[in-house]
Amino acid sequence: MLARAERPRPGPRPPPVSLFPPPSSLLLLLLAMLSAPVCGRVPRSVPRTSLPISEADSYLTRFAAPHTYNYSALLVDPASHTLYVGARDSIFALTLPFSGEKPRRIDWMVPETHRQNCRKKGKKEDECHNFIQILAIANASHLLTCGTFAFDPKCGVIDVSSFQQVERLESGRGKCPFEPAQRSAAVMAGGVLYTATVKNFLGTEPIISRAVGRAEDWIRTETLSSWLNAPAFVAAMVLSPAEWGDEDGDDEIFFFFTETSRVLDSYERIKVPRVARVCAGDLGGRKTLQQRWTTFLKADLLCPGPEHGRASGVLQDMTELRPQPGAGTPLFYGIFSSQWEGAAISAVCAFRPQDIRAVLNGPFRELKHDCNRGLPVMDNEVPQPRPGECITNNMKFQQFGSSLSLPDRVLTFIRDHPLMDRPVFPADGRPLLVTTDTAYLRVVAHRVTSLSGKEYDVLYLGTEDGHLHRAVRIGAQLSVLEDLALFPETQPVESMKLYHDWLLVGSHTEVTQVNTSNCGRLQSCSECILAQDPVCAWSFRLDACVAHAGEHRGMVQDIESADVSSLCPKEPGEHPVVFEVPVATVGHVVLPCSPSSAWASCVWHQPSGVTSLTPRRDGLEVVVTPGAMGAYACECQEGGAARVVAAYSLVWGSQRGPANRAHTVVGAGLVGFFLGVLAASLTLLLIGRRQQRRRQRELLARDKVGLDLGAPPSGTTSYSQDPPSPSPEDERLPLALGKRGSGFGGFPPPFLLDSCPSPAHIRLTGAPLATCDETSI
């Protein structure tokens, strides 16, 4: 049984029930009071605050075209301040930041003949569209784009100045997947497209290629399971020699993916996250590995989870954080999940490119066919020059001017040994974040300078159910600051891009723009400091939380300790309304306590001598006895500042005093409401009885003329005599079945606290925040 009264709104009201005794006995009561914690320390993987869609909607800007879906391909052009969006059968161009203006649009539809061929191949109608998969900047005047084109991939170019149509169409096989469900990756380097996808209709031939000129002239991976074994590609990134601080090197392209391991460690197919690297100057071999990569090397990515590394089975996404020029090498942030059913684990790990390079320069692995494990190759078995290396100036001095001049023994070795023996460990040796209750799918990151000048990495994590988690990296840990609901309907985040202070999120139904520097939502100094946002600082001059932009005068901020007590002036305390909870039966009462921050540490204060208490995450469970009557208060502390969040007075029903007039008014209103319901019920009952009597007269008349009384009369529906099965509402509220037929609609009369015949948690009338747990009665 559930009955709920609304929480009284702030405003003029009678003086609340005093929670504490007169001052003369206050000290004695405080000494006698006990303190019970609400729950243990909440890990920083739990978002500190959560904004539902009703509150978050004011911080978001949305774009969606009528009858257009799958906004999954996003490309930001910082030079023109433009966001290009690839959707189903359409490509859009929006000016950033967008604010509702009409975008430019190109419709790239599939001809009906192609759609018919698609359906003849056994594909569904909804699959036979052109899903845009690749958007890349080809040069200053043109974009390169590729789409699935009803399971016949096509590529073309777009003149960005006119933005009218896709021109110079050509086959996209080997560049673009055949369907959107196939994971792929693509990146432009030096005006050249590097892709990782599948080449055939069945999706059984994976390929990593440099797609230049005719398809037969491409440089691509060998068709061997030792090179690629059922991969799911995630991302592709380019690092230049300048970013390494190595002027003698070559551009290196990194591909991140998950593939099935060929090592038989168990009877199950083991998925392994990996990184592969090729060199931009690779021309393939002269005889061996013709038109094939001679620099293709790959290594395992290790992101160990709580269950012996099982959290690292599947790589969901990878992003790069590029610092300012000359400020160091980039950093890779990846999202990992478990491949095992029932293990809902997500982990975030950071990887350094120099660690990847060190592994690629380490020992090779060889899979022995007479055993089920790979073994390292001995150093004396590795030919010279070292297989898989980019062509450097030092190699050119040794008469190896390009990969075409490499000896066959080197090419044969790299063909048979593409996998390295050692894994790549995360930058800090362990994950930055591990959670078991959130499925992360996408990640982007940028580096923010705090008020003190120290830099912090801020990550934005998109979830499977359409939420956005904002996290800041403090040392070797990620702290999730905020959970933001993005969409009115639950749907996964499909893509994300950053543009200055704006985050752009693509999903099935829309593109959502999020302001990442919206500090104005933090209304007080304590809220601003506790938010631990490197962008935001409290301005004493403006008496507001603002984006500091490097300004220091009259501002405070504390990212790592959030010490409110030393930075903010003492704010006037708000005394919560004391809710009187009348009880007249033995049972369990749950007194809720909901602090604004999940990281707050809360304790309960209750009368002395009360021992039958059970702290819960949502409040305090009290066994109702005469000795449990008295005052209860939930006090929460964070950042050195404490305040009472909730206060209750537990009394026997007969002890209600005149101070509870507000509840009396609410109760009178509820009584009037239920009396109205009773009157309506009596009216319906009288009408039903009249119809029943009319039905009986009809049956008697039919009986006289020999009619079959078992057959229903014309215009009626036959009902079985079996008892009605419980409805979904009955299953959710088991008391509805047990109490059917008593009171109004099967529920007891209001304000009655009779014992419950079946286990349930019920709301106590007259106590809008309290629940009664009758499981032990």
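Heads up, residue numbers simply count up from 1 along the chain you see.
Each residue, glycine too, has its Cβ placed from N, Cα and C.
It should be emphasised that the depicted structure is a prediction, and the values quoted were computed from it without experimental measurement.
Sequence annotations record features per position, and here Swiss-Prot assigns domain 'Sema' to 48-516 based on sequence analysis.
Summarising the annotation, Swiss-Prot assigns domain 'PSI' to 518-569.
For 586-641, the entry in Swiss-Prot reads domain 'Ig-like C2-type'. With helix defined as DSSP H, G or I and strand as E or B, the domain 'Ig-like C2-type' (586-641) counts 3 helix, 30 strand, 23 coil.
Sequence-distant contacts (6 or more apart, same chain, Cβ under 8 Å) of Thr490 (variant position) comprise Asp465, Gly466. Thr490 (variant position) falls outside any helix or strand according to DSSP and counts as coil. Thr490 to Pro appears in Swiss-Prot as a natural variant; the accompanying note says: In strain: BALB/c.
Ala659 to Ser appears in Swiss-Prot as a natural variant; the accompanying note says: In strain: BALB/c.
Residues belonging to the domain 'PSI' (518-569) score a mean pLDDT of 92 in the model.
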